[in-house]
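The block underneath contains the structure these notes are about, expressed in structure tokens.
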Amino acid sequence: MASGSEAEKSPEVVLEWPKKDKKRLLHAVYRVGDLDRTIKCYTECFGMKLLRKRDVPEEKYTNAFLGFGPEDTNFALELTYNYGVDKYDIGAGFGHFAIATEDVYKLAEKIKSSCCCKITREPGPVKGGSTVIAFAQDPDGYMFELIQRGPTPEPLCQVMLRVGDLDRSIKFYEKALGMKLLRKKDVPDYKYTIAMLGYADEDKTTVIELTYNYGVTEYTKGNAYAQVAIGTEDVYKSAEAVELVTKELGGKILRQPGPLPGLNTKIASFLDPDGWKVVLVDNADFLKELQ
């Protein structure tokens with residue numbers, strides 16, 4: 001991937017970049033069977049805003065971006081509808097998204113009374129703790145954890161994925177992507193461990209929640225959830241760091257860094273050691289897309 005002087009960089013120099021880069025979680029991408037139904041559900045039940053929508057007839061798909069704030073500052077959900085496909089397999093590996101709210105009971109009642117989503121876990125304290133949570137399921141089967149919290153600039157607060165080796169995954173996200181381990185919690189009574197990773201405090205930004213279930217090393221991925229996009233100041237340097245870490249911990253570069261045809265947005269993509277896809281997007285190019 002690198003050439004000339006770049007090829008001579010020591011691993012230490014390459015791995016310094018993720019520590020000083022200004023990365024940000026941009027959006028999660030997944031597929032839905034009825035785009036208008038999902039937009040209606042998320043806006044009416046969860047209180048999200050439809051941020052933008054684009055139809056690409058030559059490639060037979062439509063995208064919609066939803067969230068609680070503008071994409072230049074907030075995380076978004078990118079929904080993809082592929083013409084004629086009304087059902088997907090979510091698989092066992094994807095866990096949930098999470099929404100922070102000041103009143104879980106009130107939000108759950110709103111969902112019950114006027115929504116195509118359904119409450120699958122009634123509001124109440126989390127097992128073994130005091131945080132009030134509930135779970136809702138959207139029409140495609142995606143789960144949303146509702147978490148009671150004070151006011152936050154980012155209500156869309158988690159993407160939860162299951163992994164087969166938590167320590168390996170933590171090391172990968174720290175070294176390759178410069179994330180911070182914000183919290184780690186073992187729950188032996190229920191045989192799982194979680195780790196929260198991100199670029200700022202949990203109550204201020206979106207984080208990746210990685211879950212390890214005791215003894216489970218592999219999960220089915222299905223074809224519904226696609227990827228998370230992360231903004232970076234330099235796609236080339238970021239991809240170089242990722243490629244180096246994949247040699248140590250596993251994973252795979254899928255797309256070498258470079259501009260997308262037509263858009264000219266510079267991206268790179270890769271799989272983490274568990275096969276979860278991540279796309280790196282140039283921060284400046286992403287902001288141009290939003291104009």
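Cβ from N, Cα, C; glycine included.
Don't look for the substitutions in this one, it keeps the originals.
Taking a C-beta cut-off of under 8 angstroms and a sequence separation of 6 or more, Asn82 (substrate binding site) has the following same-chain neighbours: Arg31, Lys60, Tyr61. A strand conformation is recorded for Asn82 (substrate binding site) in the three-state DSSP classification. Residues or ranges marked as substrate binding site by Swiss-Prot: Arg31, Asn82, His96.
Here the residue is the original one, but Swiss-Prot notes a mutagenesis experiment at this spot, Glu78 to Gln: No effect on the activity. For Glu78 (mutagenesis position), applying a Cβ distance below 8 Å and a minimum sequence separation of six or more within one chain yields His27, Ala28, Val29, Tyr30, Asn63, Ala64, Phe65, Ala229.
Marked as active site by Swiss-Prot on the basis of a curator's inference: His96 (among others). According to DSSP, His96 (substrate binding site) sits within a strand segment. Spatially close to His96 (substrate binding site) yet at least six residues away along the chain are Phe135, Tyr142, Met143, Phe144, Glu145, Gln158, Met160, judged by Cβ distances under 8 angstroms.
For Glu145 to Gln, Swiss-Prot lists a mutagenesis experiment annotated as follows: Loss of activity.
In the three-state DSSP classification, Glu145 (mutagenesis position) falls within a strand. For Glu145, the entry in Swiss-Prot reads active site, proton donor/acceptor.
Other Cβ atoms within 10 Å of the Cβ of Gln158 (active site), summed over all protein chains shown, number 22. Under the heading active site, Swiss-Prot lists Gln158 (among others), citing a curator's inference as support.
Swiss-Prot documents Glu209 to Asp as a published mutagenesis change and attaches the note Loss of activity. Taken residue by residue with DSSP, Glu209 (mutagenesis position) is part of a strand. Counting every protein chain shown, the number of other Cβ atoms lying within 10 Å of the Cβ of Glu209 (mutagenesis position) is 23.
According to DSSP, Arg31 (substrate binding site) is assigned to a strand segment. Residue density at Glu145 (mutagenesis position): 21 other Cβ atoms are found within 10 A of its Cβ, drawing on all protein chains shown.
Within 10 Å of the C-beta of Arg31 (substrate binding site) there are 20 other C-beta atoms, taking all protein chains into account.
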